[in-house]
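Step one of this worksheet: look at the structure below.
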Amino acid sequence: MESKDQGAKNLNMENDHQKKEEKEEKPQDTIKREPVVAPTFEAGKNCAPRGGRRRFRVRQPIAHYRWDLMHRVGEPQGRMREENVQRFGEDMRQLMEKLRERQLSHSLRAVSTDPPHHDHHDEFCLMP
C-alpha cells in the first residue's frame, strides 16, 4: 500500500514538475515570437535628445536646383538669370582663350629659336 502511495506521489510530483516547466516555457516562446519594436519618440512627452541622435533636422538638398534656376525663363527674374548666364559664359570663353594663348606662347617660345623678349626669369646661364 505504501508503495502505491509513493508511486502516486511520484506521478503527481512529475506531473506538477512538467506543468511548471510548460508554464515557464510558454512566456519564453511568446517573447521569442514577438517582433522587436523600436520605441517611438514623440515631441512634448518629456523626451530628452539622446547623445547619438542629432538635435536638429538636417535640410535635404533640393534636387536639380541649378537646372531649375537656369531654366526659369518665364518670369522677369528668370530673364535676368538667363542674361547673367550668357554673360558668365562669355567671360569664361574669354578667360579660356587668354589661358590658351599664354600656354601656346610658352610652348612656342621653347620650340622657337627667337631670343626671349626681356624675360630673364626663366633663363639659366652658367657662363662667367
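Any Cβ shown, glycine's included, is placed from N, Cα and C.
Substituted residues are absent from this model; it holds the original ones throughout.
Per Swiss-Prot, Zn(2+) binding site is recorded for CYS125, and the stated evidence type is similarity to another entry.
Here Swiss-Prot describes LYS19 to Glu as a published mutagenesis experiment; the accompanying note says: Does not affect subcellular location.
For the mutagenesis of LYS45 to Glu, Swiss-Prot gives this note: Does not affect subcellular location. The structure shown keeps the original residue.
One entry in Swiss-Prot concerns the mutagenesis experiment SER105 to Ala. Its note says: Abolishes phosphorylation, leading to degradation by the proteasome. Taking all protein chains in view, 10 other C-beta atoms sit within 10 angstroms of the C-beta of SER105 (mutagenesis position). SER105 (mutagenesis position) falls within a helical segment according to DSSP.
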